[in-house]
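As recorded in Swiss-Prot:
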- 71-106: domain 'EF-hand 2' (DOMAIN)
- 110-145: domain 'EF-hand 3' (DOMAIN)
- ASP123, ASP125, ASP127, LYS129, GLU134: Ca(2+) 1 binding site (BINDING)
- VAL138 to Ala: Predominantly located in the cytoplasm; when associated with A-139. Predominantly located in the nucleus; when associated with A-139; A-179 and A-180 (MUTAGEN)
- LEU139 to Ala: Predominantly located in the cytoplasm; when associated with A-138. Predominantly located in the nucleus; when associated with A-138; A-179 and A-180 (MUTAGEN)
- VAL143 to Ala: Predominantly located in the cytoplasm; when associated with A-145 and A-147. Predominantly located in the nucleus; when associated with A-145; A-147; A-183 and A-185 (MUTAGEN)
- VAL145 to Ala: Predominantly located in the cytoplasm; when associated with A-143 and A-147. Predominantly located in the nucleus; when associated with A-143; A-147; A-183 and A-185 (MUTAGEN)
- ILE147 to Ala: Predominantly located in the cytoplasm; when associated with A-143 and A-145. Predominantly located in the nucleus; when associated with A-143; A-145; A-183 and A-185 (MUTAGEN)
- 151-186: domain 'EF-hand 4' (DOMAIN)
- VAL179 to Ala: Predominantly located in the cytoplasm; when associated with A-180. Predominantly located in the nucleus; when associated with A-138; A-139 and A-180 (MUTAGEN)
- LEU180 to Ala: Predominantly located in the cytoplasm; when associated with A-179. Predominantly located in the nucleus; when associated with A-138; A-139 and A-179 (MUTAGEN)
- VAL183 to Ala: Predominantly located in the cytoplasm; when associated with A-185. Predominantly located in the nucleus; when associated with A-143; A-145; A-147 and A-185 (MUTAGEN)
- VAL185 to Ala: Predominantly located in the cytoplasm; when associated with A-183. Predominantly located in the nucleus; when associated with A-143; A-145; A-147 and A-183 (MUTAGEN)
Amino acid sequence: MGSRASTLLRDEELEEIKKETGFSHSQITRLYSRFTSLDKGENGTLSREDFQRIPELAINPLGDRIINAFFSEGEDQVNFRGFMRTLAHFRPIEDNEKSKDVNGPEPLNSRSNKLHFAFRLYDLDKDDKISRDELLQVLRMMVGVNISDEQLGSIADRTIQEADQDGDSAISFTEFVKVLEKVDVEQKMSIRFLH
């Protein structure tokens, strides 16, 4: 089965994905195999429904938000390259990557890109700030009915009050980064991919 995956990916495509995402040859081959097993329509793309069949996403309270991150605006299918680009945000940063070429593009799994990815999970209307309502929606997704609306409102208000530095009653990306400056985002937003 692994050989099927490697034969369908051209060497040049494999090299481009490797360069763009930082995944190893064997990781790309393994993830391609996973991609094709999820591709129920066998058309080389995944739909939202394909993602919803992944048990870990189905039970994750933010599963729908994570699934949405795989799709470009207005798109309802994602190809293998787009799939890999999104997964690259969750690739752990290796020691040898910390001293990468400063003139090259920033790796998709950099702290900055991981923070942008996390910010987009909260910024539901894509206006580059997290409003009280957006924060409430995400909190509601995470805790369900276990906490009253009043308590959730209090948590949202306190969070915005602590993070909002410019007084606009919302959290900008800069404010989001400031709040998370002491959080090990690189570790918390990483998934170990087998080599």
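Placement of Cβ uses the backbone N, Cα and C atoms for every residue, glycine included.
Original residues throughout; no substitutions modelled.
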To the nearest whole angstrom, state the Cα distance for the pair LYS129 (Ca(2+) 1 binding site) and VAL143 (mutagenesis position). 22
Quick check: with ASP123, ASP125, ASP127, LYS129, GLU134 left out, which same-chain residues have Cβ atoms within 8 Å of the centroid of the Ca(2+) 1 site Cβ atoms? TYR122, LEU124, LYS126, ASP128, ILE130, SER131, ALA170
So what's the average pLDDT for the domain 'EF-hand 3' (110-145)? 93
Within 10 Å of the Cβ of VAL185 (mutagenesis position), how many other Cβ atoms are there? 18
ILE147 (mutagenesis position) -> DSSP, reduced to three states, gives coil
So how many other Cβ atoms are close to ILE147 (mutagenesis position), meaning within 10 Å of its Cβ? 15
